[in-house]
Amino acid sequence: MNSELDYYEKFEEVHGILMYKDFVKYWDNVEAFQARPDDLVIATYPKSGTTWVSEIVYMIYKEGDVEKCKEDVIFNRIPFLECRKENLMNGVKQLDEMNSPRIVKTHLPPELLPASFWEKDCKIIYLCRNAKDVAVSFYYFFLMVAGHPNPGSFPEFVEKFMQGQVPYGSWYKHVKSWWEKGKSPRVLFLFYEDLKEDIRKEVIKLIHFLERKPSEELVDRIIHHTSFQEMKNNPSTNYTTLPDEIMNQKLSPFMRKGITGDWKNHFTVALNEKFDKHYEQQMKESTLKFRTEI
């Protein structure tokens, strides 16, 4: 029972969604955030390829200039809106002090996104990934990032994931809510699996959405610079600049595998059957379809 208490000790609900306690403490600042019309929001459920799509977008903004992308770490170039860790991290403050055009990272579901983003009609990119691979990646994230309780065994963690008892709540609700928002021409809805399968096609889609002109040279440069191996070895994207007491990559690297289908190495037959049954219940009303392998 104690381990259950320890687990929830780190989190607090905000509008019915489980969230990191440190973030909730300053929630008023997040809700009151003032968007600008030329802000671009990159929204994802955690562990869905946020850093990957962020670096692609940043490269489009910088017209493929790799050196400009390496001038600072990604969490300074694209601040994490709701992130707050006392004096260490403050997404709202970072963004307030930033010149336009700003790129804003968030894991918030649409109903928690500050109202000013909708009022200013900001463009939003939403990237999602199949639930099984997200659950695996989230499990390893719990193990290596400070501020997370012990996730228990993998099957125990999957149970919590299925019930939405993880930061940012239910994956099912998150993706379904954003899928509805994706019907707006101001929201581009992308799948991680599509990026893995045909990166060129998805990069061109992003360039068009951002109203830039695609050239073969630009697309080639983006594809090379944002490949998994390049980003894993790049200190401005691999989070190795963070001290071990915040993110201990000796336990699990931040850039772990970057593949589709790793869930097969973690789900037993019984766990997979249980997950599939629950998944079907949660997603039966939705037209949203995912691929768990490519």
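Cβ coordinates come from backbone N, Cα and C, glycine included.
Just so you know, the substitutions we noted aren't modelled in this structure.
The shown structure was predicted, so the numbers you read here are calculated from the model rather than taken from an experiment.
Pulled from Swiss-Prot, these are the features on record:
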- 47-52, ARG129, SER137, TYR192, 226-231, 256-258: 3'-phosphoadenylyl sulfate binding site (BINDING)
- LYS85 to Ala: Does not have decreased sulfonation activity towards the estrogens and DHEA (MUTAGEN)
- LYS105, THR106, HIS107: substrate binding site (BINDING)
- HIS107: active site, proton acceptor (ACT_SITE)
- SER137 to Ala: Decreased gradually the sulfotransferase activity (MUTAGEN)
- SER137 to Cys: Decreased gradually the sulfotransferase activity (MUTAGEN)
- VAL145 to Glu: Substrate specificity constants for estradiol and estrone are reduced. Dramatic 400-fold increase in the ability to sulfonate dopamine (MUTAGEN)
- VAL269 to Glu: Does not prevent the formation of homodimer (MUTAGEN)
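Structural mapping of features recorded in Swiss-Prot.
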residue: LYS47; record: 3'-phosphoadenylyl sulfate binding site; contacts (Cβ under 8 Å, 6+ apart): ARG129, VAL134, SER137, PHE138, PHE141
residue: THR50; record: 3'-phosphoadenylyl sulfate binding site; contacts (Cβ under 8 Å, 6+ apart): ILE42, THR44, LYS105, HIS107, LEU127
residue: LYS85; record: mutagenesis position; contacts (Cβ under 8 Å, 6+ apart): ASP22, GLY147
residue: THR106; record: substrate binding site; contacts (Cβ under 8 Å, 6+ apart): VAL41, ILE42, ALA43, PHE80, LEU81, GLU82, LEU113
residue: VAL145; record: mutagenesis position; contacts (Cβ under 8 Å, 6+ apart): ILE246, MET247, ASN248
residue: THR226; record: 3'-phosphoadenylyl sulfate binding site; contacts (Cβ under 8 Å, 6+ apart): TRP52, GLU55, ILE56, MET59, ILE199
residue: GLN229; record: 3'-phosphoadenylyl sulfate binding site; contacts (Cβ under 8 Å, 6+ apart): none
residue: VAL269; record: mutagenesis position; contacts (Cβ under 8 Å, 6+ apart): none
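Same-chain neighbours of the substrate site beyond LYS105, THR106, HIS107, judged by a C-beta within 8 angstroms of the site's C-beta center, are, in sequence order, VAL41, ILE42, ALA43, THR44, THR50, PHE80, LEU81, GLU82, VAL104, LEU108.
Its Cβ placed at the centre, ARG256 (3'-phosphoadenylyl sulfate binding site) has 17 other Cβ atoms within 10 Å.
Packing around HIS107 (substrate binding site) is summarised by its Cβ count: 22 other Cβ atoms lie within 10 angstroms of its Cβ, all protein chains included.
Look at THR226 (3'-phosphoadenylyl sulfate binding site): DSSP puts it in coil.
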